[in-house]
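Let me begin by presenting the structure, written as structure tokens, before commenting on it.
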Amino acid sequence: MNKPIKNIVIVGGGTAGWMAASYLVRALQQQANITLIESAAIPRIGVGEATIPSLQKVFFDFLGIPEREWMPQVNGAFKAAIKFVNWRKSPDPSRDDHFYHLFGNVPNCDGVPLTHYWLRKREQGFQQPMEYACYPQPGALDGKLAPCLSDGTRQMSHAWHFDAHLVADFLKRWAVERGVNRVVDEVVDVRLNNRGYISNLLTKEGRTLEADLFIDCSGMRGLLINQALKEPFIDMSDYLLCDSAVASAVPNDDARDGVEPYTSSIAMNSGWTWKIPMLGRFGSGYVFSSHFTSRDQATADFLKLWGLSDNQPLNQIKFRVGRNKRAWVNNCVSIGLSSCFLEPLESTGIYFIYAALYQLVKHFPDTSFDPRLSDAFNAEIVHMFDDCRDFVQAHYFTTSRDDTPFWLANRHDLRLSDAIKEKVQRYKAGLPLTTTSFDDSTYYETFDYEFKNFWLNGNYYCIFAGLGMLPDRSLPLLQHRPESIEKAEAMFASIRREAERLRTSLPTNYDYLRSLRDGDAGLSRGQRGPKLAAQESL
């Protein structure tokens, strides 16, 4: 009988490292010795973080930590959508150019997505944007309202914004209390045995750290996976052009301006800027391509966008786009930035961490390190990353913006996968892009199924229709279904009524978050309102 894994060393703290330590100490029921080594000298990347809705279910619920416990400690706020600004046309102060990417799938009527009925109406002169017609949430988002009633009853599916450093610190305390050994030191050498497996690590202060399994959370350095084990990193800069960012925390007058319950993505001349609102401030960063603008010009554009002074503290980031050929090599598993990186346009960074941890536990080895387990794990990570890469890329090559060289290059010069080409053609023909049921309650029963079918028809519809790319024609079948069309009209009317109910019953996001911070809100005791349009989903 092969020996079980008894000792695990995690290299790197930050969000990835402490999420890994917390998840593994819980998953292995404290039956393995877990040591995390982090250096006080190596800075952690992160200026505000946006997430997706499955974070609570897959990660925090697994740890047994309710939303109301962790949110106040990490300056947590709600995210009910992503708002895309100026992605269709160059900025014009006289014009409001935005669309929302909402959570939840598109409703259907007699087996046909409501978007097809909306398109038919649009062909007849209907002007309301798709997401405003097919979802009840946008009006509440425009009003900066919370996704919950004052008593904590949830009315809209949501994800979260938070300070990633505070999350790492929160999880550090949680993990150490449960037996994780924290070492503040720096790895200076990685020793391999004659099989090419990592045997131990040498540290700056003279320690020798031995383990059966090593988790590389060292960030883009890839200290173990790339530097020591020489696993190649597959560069995908021909799929996505942005390679740099300038970021900062920006003060916000919440009482005057409110706190937006969504992430904003504001298109710029050579990239886009994120805005992640929290109480008292928002995290923001300009993601740009160094091939189309200089760092100095990008910094100037970023400061001008928010009216900031030249002495504003800034975080300059250079990133690699792509993934390791294999995320798991021998007895080393890379998690987080050491495994892969995709620009945060759809808030996938934290998801990549806990999805990889979920898959690691599902494929957890013993000391024989059966290659069938690592091969299966690696295939899952390739699927996860490439699928998300295609979805993010779809935001760029389907836009109609052509006012700068950057946007022209995105429309004409990107390398496209066969999978995304096929999705575009299916969308233009009016066909479904994914095979999932339109019933969210069955779709989201297990994370395994969500992982395999991450981006739904509704996600693609929001982006494609939002950017102005529509199917070639409304579904021909609807010409033969007058009764279905009548039913769809009733559904549109019901959505309008629900939108009005949300608009008139929800507190402002600022008031709700302030009550949560002060301990007054009945926040999220697992309650869901009867009108909730979608489960914890994308």
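Glycine is no exception: its Cβ is also placed from the backbone N, Cα and C atoms.
Nope, none of those substitutions made it into this model, it's the original residues.
Some features that Swiss-Prot has for this protein:
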BINDING   Gly13, Thr15, Ala16, Ser39, Ile42, Ile45, Glu49, Ala50, Val187, Leu337, Ile350  FAD binding site
MUTAGEN   Lys79 to Ala  Loss of halogenase activity
ACT_SITE  Lys79  active site
MUTAGEN   Trp272 to Phe  No change in halogenase activity
MUTAGEN   Trp272 to Ala  No change in halogenase activity
MUTAGEN   Trp274 to Ala  No change in halogenase activity
MUTAGEN   Glu346 to Gln  The catalytic efficiency decreases by about two orders of magnitude, however the binding affinity is unchanged
MUTAGEN   Glu346 to Asp  Loss of halogenase activity
BINDING   Glu346, Tyr443, Tyr444, Glu450, Phe454  L-tryptophan binding site
MUTAGEN   Ser347 to Ala  Does not completely abolish halogenase activity
BINDING   Thr348, Gly349  chloride binding site
Which whole-number value in Å describes the distance between the Cα atoms of Phe454 (L-tryptophan binding site) and Ala16 (FAD binding site)?
21
DSSP on Glu49 (FAD binding site), three-state: which is it?
strand
Within 10 Å of Ser347 (mutagenesis position) (Cα-Cα), which of the recorded positions Gly13, Ala16, Glu49, Trp272, Glu450?
Glu49
Integer Cα-Cα distance in angstrom, Glu49 (FAD binding site) to Lys79 (mutagenesis position):
11
Expressed to the nearest Å, what is the distance separating Trp272 (mutagenesis position) and Ile350 (FAD binding site) at their Cα atoms?
20
Please report the DSSP secondary structure of Trp274 (mutagenesis position), reduced to three states.
strand
Reduce the DSSP letter at Thr348 (chloride binding site) to three states and note it down.
coil
Provide, as an integer number of angstrom, the distance between the C-alpha atoms of Thr348 (chloride binding site) and Glu450 (L-tryptophan binding site).
14
Just to verify: the residue among Ala16, Val187, Ile350 with the fewest other Cβ atoms within 10 Å, which of the binding-site residues is it?
Val187
Just how many other Cβ atoms lie inside 10 Å of the Cβ on Trp274 (mutagenesis position)?
25
Give the three-state DSSP assignment (helix, strand or coil) for Glu450 (L-tryptophan binding site).
helix
